[in-house]
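Features as listed in Swiss-Prot:
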type	residues	note
MUTAGEN	K66 to A	Prevents PAN to associate with the proteasome and stimulate gate opening
MUTAGEN	L81 to A, E or G	Prevents PAN to stimulate gate opening
MUTAGEN	V82 to D or G	Prevents PAN to stimulate gate opening
MUTAGEN	V82 to A	No effect on PAN's ability to stimulate gate opening
Amino acid sequence: MQQGQMAYDRAITVFSPDGRLFQVEYAREAVKKGSTALGMKFANGVLLISDKKVRSRLIEQNSIEKIQLIDDYVAAVTSGLVADARVLVDFARISAQQEKVTYGSLVNIENLVKRVADQMQQYTQYGGVRPYGVSLIFAGIDQIGPRLFDCDPAGTINEYKATAIGSGKDAVVSFLEREYKENLPEKEAVTLGIKALKSSLEEGEELKAPEIASITVGNKYRIYDQEEVKKFL
């Protein structure tokens with residue numbers, strides 16, 4: 001590590017001379033070590049798919065959940081530090097319920113994501129804290145229709161037709177840029193998503209037990225069971 005960088009990488013609130021916040025960059029590196037996940041809009045809804053790697057045969061596979069229900073019509077998938085993800089998912093759930101109780105309507109997904117992003121951004125500018133080492137993809141249905149956003153450790157948000165996070169992000173995004181088409185039927189979208197995840201695997205690796213969830217216009221969040229998932233592998 002260069003001596004100039006060492007002077008700045010310990011302080012989250014200090015920019016380096018070339019305009020970098022090293023702790024935020026390190027948080028992004030933590031995300032790159034996480035499981036690959038993607039989100040995609042299809043004809044009348046949106047889906048989330050995540051690789052689910054079990055690091056030990058002693059772990060109960062069903063205890064690992066990468067896709068999290070936020071509200072009946074909103075879900076999120078995370079990649080990075082699991083504990084950080086849990087805190088932000090709980091924050092999103094509380095925010096969604098507060099909006100639902102206040103306004104009595106579908107949760108505005110963009111506003112929800114902005115609140116989560118604001119929480120993450122605050123942890124990039126105060127001393128005594130560190131950035132969240134996690135990225136999230138939010139998917140759901142609101143008054144506008146199907147929505148898909150991602151949020152990174154800096155609190156940056158973007159809306160997408162399809163996107164990915166985690167260790168295989170670059171490979172998955174490259175695949176989707178070539179192959180993605182708007183308004184696909186749900187089954188075709190899932191098939192495409194599985195192919196995209198497989199494109200990120202190392203030689204000899206297998207996609208054994210991905211998680212798949214969808215939300216469609218007029219229908220609540222649905223997680224695919226194991227038998228349904230096997231049909232797409």
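Note that Cβ sites are derived from N, Cα and C of the backbone, with glycine treated the same way.
Residues as originally present; substitutions not included.
Note: the Cα of L81 (mutagenesis position) and the Cα of K66 (mutagenesis position) are spaced 11 Å from each other. A Cα-Cα distance of 9 Å separates K66 (mutagenesis position) from V82 (mutagenesis position). For V82 (mutagenesis position), other Cβ atoms within 10 Å of its Cβ number 14. A simple way to gauge crowding: the CB of L81 (mutagenesis position) has 18 other CB atoms within 10 angstroms, across all the protein chains here.
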